[in-house]
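J.: So Swiss-Prot has the following annotated:
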BINDING   104-106, 128-131, 138-140, Thr186, Ser319, 324-326  substrate binding site
ACT_SITE  His187  active site, proton donor/acceptor
MUTAGEN   Ser318 to Ala or Cys  Absence of fumarase activity
ACT_SITE  Ser318  active site
Amino acid sequence: MAVDADSANYRIEHDTMGEVRVPAKALWRAQTQRAVENFPISGRGLERTQIRALGLLKGACAQVNSDLGLLAPEKADAIIAAAAEIADGQHDDQFPIDVFQTGSGTSSNMNTNEVIASIAAKGGVTLHPNDDVNMSQSSNDTFPTATHIAATEAAVAHLIPALQQLHDALAAKALDWHTVVKSGRTHLMDAVPVTLGQEFSGYARQIEAGIERVRACLPRLGELAIGGTAVGTGLNAPDDFGVRVVAVLVAQTGLSELRTAANSFEAQAARDGLVEASGALRTIAVSLTKIANDIRWMGSGPLTGLAEIQLPDLQPGSSIMPGKVNPVLPEAVTQVAAQVIGNDAAIAWGGANGAFELNVYIPMMARNILESFKLLTNVSRLFAQRCIAGLTANVEHLRRLAESSPSIVTPLNSAIGYEEAAAVAKQALKERKTIRQTVIDRGLIGDRLSIEDLDRRLDVLAMAKAEQLDSDRL
């Protein structure tokens, strides 16, 4: 007798809307399958970090429900074990729903509930996805809670250490080059001298400030909606459910930043904590763009650019021009920055469009902010390791450029006056002479300006005040 191909490859599941055909080996069930069929949009699912957070949360909720005598210990143990497998990444392929789905994340919450129930069933424990796994919860508090757990962990465990590594690499270069003098530039035009170390100290401070911004948003980012259930009133959950769940999560993750939401209505109706955190990430993206672009410009050449520094040669740069090497990592940094800024725009739009008791842009906002955390973390580490650490300075070339800049006439203002100094600069530029020689040619050495005073004033390293670089503040 021939075997029906459909019966071999699919099984029938049911929910409150009726029967659904589900792939035979899938751990998900009816509600997940409906969402798979309803939202074949981008081919992009939840971030791995959010799936992990959903697993952590479901396990914590089961523990609390058991502690309160609401859930049988056998069922609680089965949920906790299955949820741990999900958190560890053993079942990522069982989360097929597109990120562009119902705006509350209900589909992904039920996906989690169904997978946990199916894992438990393999161990001989029967669980209902709603009655047991989702006990004392709704999608409206679990999905935002998982989002904030994942974002907080991404910030504390991953992004901040990566930014610290980048800061340290930049600060090391600032110290190494604190006496390497170069021409300053404002408006992309020659300005008075600075040191390469001073420039890099500025970059290091930008990253340090970025770390401070991320840390500053953690008190709001770490607020969790769990316990508010559908609309923030806590209906169908014990009064202290959220507090207990958060305590379990803090113990499991070590994230002391996690806390019960100050106001459960705000925690479900608005996503301001995500918007704020994304704003910090956007600012970091802006900082990285500035730093990467400066480094690209300083490394431009090798013969027709600035050629002030040399970037590590990482890979051939052209499929047609032999020997060409490009600044590939700074280019990757600026592309990441563009993506993060775009993600932030979508997050802001999503945050602005919550309505009454629930924001319904959470899956998109979650995906975007978690992607931004991931991109910034990875590119910051690579930028530090494979670019900044290997930079070298063309010291003599830098000094020649500094000494040839007409702007070094500036310290002569107090001796010969602004207008005469401007005339010196213009003549030096026109005649391709040094400022020193032009001052002498114009007969300006005399009572107001001795040759010794001229040389002292034209010391480009002294102009840069390199001794003011405070290593303790890097």
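Backbone N, Cα and C define each Cβ position, glycine as well.
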J.: Counting Cβ atoms within 10 Å of each candidate's own Cβ, which of the recorded positions Ser104, Thr106, Thr186, Ser318, Asn326 comes out highest?
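T.: For the recorded positions Ser104, Thr106, Thr186, Ser318, Asn326, the Cβ with the most other Cβ atoms within 10 Å is Ser104.
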J.: To the nearest whole angstrom, what is the C-alpha distance linking Thr106 (substrate binding site) and Ser318 (mutagenesis position)?
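T.: Approximately 48 Å lies between the Cα of Thr106 (substrate binding site) and that of Ser318 (mutagenesis position).
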J.: Return one of helix, strand or coil for Ser139 (substrate binding site), based on DSSP.
T.: helix
J.: Return the member of Pro129, Ser139, Lys324 nearest to Ser318 (mutagenesis position) in space, with distance defined Cα to Cα and candidates limited to these binding-site residues.
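T.: Closest candidate to Ser318 (mutagenesis position), judged by Cα separation, is Lys324.
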J.: In Å, rounded, how far does the Cα of Pro129 (substrate binding site) sit from the Cα of His187 (active site, proton donor/acceptor)?
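T.: About 62 Å separates the two Cα atoms.
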J.: As a test of the contact definition, list every same-chain residue at least 6 positions from His187 (active site, proton donor/acceptor) whose Cβ is closer than 8 Å to its Cβ.
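T.: Residues satisfying the criterion: none.
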J.: Starting from the Cβ of Pro129 (substrate binding site), draw a 10 Å sphere and report how many other Cβ atoms land inside it.
T.: 23
J.: Under 8 Å Cβ to Cβ from Ser139 (substrate binding site), same chain, six or more residues apart: give me those in sequence order, or none if nothing qualifies.
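T.: In sequence order, the residues whose Cβ lies under 8 Å from that of Ser139 (substrate binding site) (at least 6 apart) are Ser104, Gly105, Thr106, Asn109, Met110.
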J.: Sequence gap of 6 or more, Cβ distance under 8 Å: name the residues on the same chain that satisfy this around Lys324 (substrate binding site), in order along the sequence.
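T.: For Lys324 (substrate binding site), the qualifying residues are Pro316, Gly317, Ser318.
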